[in-house]
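Working notes, structure below.
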Amino acid sequence: MSSVLQKLITPLASSSAEPPRNKVTVVGVGQVGMACAVSILLRDLCDELALVDVMEDRLKGEMMDLQHGLLFLKTSKVVADKDYAVTANSRLVVVTAGVRQQEGESRLNLVQRNVNVFKCIIPQIIKYSPNCTILVVSNPVDVLTYVTWKLSGLPKHRVIGSGTNLDSARFRYMMAERLGIHASAFNGWVLGEHGDTSVPVWSGANVAGVSLQKLNPEIGTDGDKEQWKATHKAVVDSAYEVIKLKGYTNWAIGFSVADLTESIVKNLSRVHPVSTMVKDMFGIGEEVFLSLPCVLNGSGVGSVVNMTLTDAEVAQLKKSADTLWGIQKDLKDL
């Protein structure tokens, strides 16, 4: 006796369906991971979304919650499992998993614990999606992007850190608020480390091509009477402030990751400040990952824009690199 399905559907194709072309995997279903996942879904950036985590109940719950809303989205398939086989054929893998810093813990110890976590994650990603691009979001992101590159064996252009894409967005928002314009109307970049030693490029800050440094040669310096430098300090402090108020940050980084995802899966060749291998650039001699203006396309980081920086800005960038290398050089088991 024929089933309802057999009566309803007459198959025409003899072969099974093609594998997904724009499959995105998010590793880690915490606050940041789910903000990334939802942002990617809302922008219709994948034809399949896979979620992976070690916490099976939370993972299944998040998967079901998203699946129940698929009617309202254009992505047809959301899957999840602790087994990385579910990630097979991913075009992009977003890594948000990692351990949190404990009170009084050194950054080196935090990174070393995350190295041990990543040693379980990265080889599994490569096993099932050898042609993927990896976007690292876990903090400290620049060092963990280096760790991912070393563990994955992928070429450097296919291992990217979310870097200062969010720092730059915060900078543009805060500067634009002070100027009374929309964030998209202010052009400004924050480079270097995602964190305390990030570098605001005051020499390039402009509105409609009008250089703010030409209007105020002291902008961003201690001698600036208008104290624009305080805006960058607010950028650096902003994550700490949000964490103090709500316990974590997730929405802005989720939007930022979706923005980067779009440039990669749609092959847009847009320029973003993301973490990439900077050895031999700006006089940096070590294998560190820092944020520079990168052209993101289907191959990952297609190229790096050779931004004109002042001597002071280059010195700050080198300081950023030294800070990161100070941690990286003592890492074990890489």
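Every residue gets a Cβ built from N, Cα and C, even glycine.
None of the noted substitutions appears here; every position holds its original residue.
Under natural variants, Swiss-Prot gives THR10 to Pro with this note: In strain: Isolate New Jersey 121A. The NAD(+) binding site annotation in Swiss-Prot covers 30-58, ARG100, ASN139, and the record cites similarity to another entry as its basis. According to Swiss-Prot, the natural variant LEU45 to Pro carries the following note: In strain: Isolate Georgia 2B. LEU49 to Pro appears in Swiss-Prot as a known natural variant, with the remark: In strain: Isolate Nova Scotia 2B. What Swiss-Prot lists as substrate binding site is ARG107, ASN139, ARG170, THR249. According to Swiss-Prot, the natural variant GLN112 to Arg carries the following note: In strain: Isolate New Jersey 137A. Here the residue is the original one, but Swiss-Prot notes a natural variant at this spot, ASN114 to Ser: In strain: Isolate New Jersey 137A. Under the heading of natural variants, Swiss-Prot lists ALA185 to Ser and annotates it as follows: In strain: Isolate Maine 2A, Isolate New Jersey 121B, Isolate New Jersey 197B, Isolate Nova Scotia 1A, Isolate Nova Scotia 1B, Isolate Nova Scotia 2A and Isolate Nova Scotia 2B. The annotation active site, proton acceptor is assigned in Swiss-Prot to HIS194. Among the natural variants that Swiss-Prot reports, GLU287 to Asp is described with the note: In strain: Isolate Nova Scotia 1B and Isolate Nova Scotia 2B. Quoted from Swiss-Prot, the note on natural variant VAL301 to Leu is: In strain: Isolate New Jersey 197B. Listed in Swiss-Prot is the natural variant ASP311 to Ala, annotated as follows: In strain: Isolate Maine 2A, Isolate New Jersey 137A, Isolate New Jersey 137B, Isolate New Jersey 197B, Isolate Nova Scotia 1A, Isolate Nova Scotia 1B, Isolate Nova Scotia 2A and Isolate Nova Scotia 2B.
Structure coloured by features recorded in Swiss-Prot.
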residue: GLY30; record: NAD(+) binding site; DSSP (3 states): coil
residue: VAL38; record: NAD(+) binding site; DSSP (3 states): helix
residue: LEU45; record: variant position; DSSP (3 states): coil
residue: ALA50; record: NAD(+) binding site; DSSP (3 states): strand
residue: ARG107; record: substrate binding site; DSSP (3 states): helix
residue: HIS194; record: active site, proton acceptor; DSSP (3 states): coil
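Spatially, by CA atoms, the recorded positions GLY30, LEU45, CYS46 include one closest to ASN139 (substrate binding site), and that is GLY30.
Each of the recorded positions ARG58, ARG107, ARG170, HIS194 was scored by the number of other CB atoms within 10 Å of its CB, and the largest score is that of HIS194.
The Cβ of GLN112 (variant position) has LEU331, LYS332 as same-chain neighbours under 8 Å, each 6 or more residues away in sequence.
As a whole number, the greatest separation of Cα atoms within the substrate-binding residue list ARG107, ASN139, ARG170, THR249 is 24 Å.
Checking each of the recorded positions LEU45, ASN114, ALA185, HIS194, VAL301 against VAL54 (NAD(+) binding site) by C-alpha distance, the shortest gap belongs to ASN114. Across the recorded positions listed here (LEU45, CYS46, VAL54), the residue whose Cβ sits among the most other Cβ atoms within 10 Å is CYS46.
GLU287 (variant position) counts 16 other C-beta atoms within 10 Å of its own C-beta, drawing on all protein chains shown. Considering only the recorded positions THR10, HIS194, ASP311, LEU45 (variant position) has HIS194 as its nearest partner by CA-CA distance.
Look at the recorded positions MET34, VAL38, ALA50, ALA185 and count other Cβ atoms within 10 Å of each Cβ; ALA185 has the fewest.
Comparing Cα positions, ASP311 (variant position) lies closest to ARG170 out of the binding-site residues MET34, VAL38, LEU42, ARG170, THR249.
Per Cα geometry, ASN114 is the residue among the recorded positions LEU42, CYS46, LEU49, ALA50, ASN114 nearest to GLU287 (variant position). Within the same chain, residues at least six positions away from THR249 (substrate binding site) with a Cβ under 8 Å of its Cβ are VAL32, ALA239, VAL242, ILE243. Look at THR249 (substrate binding site): DSSP puts it in coil.
LEU42 (NAD(+) binding site): 15 other CB atoms within 10 A of its CB, across all protein chains.
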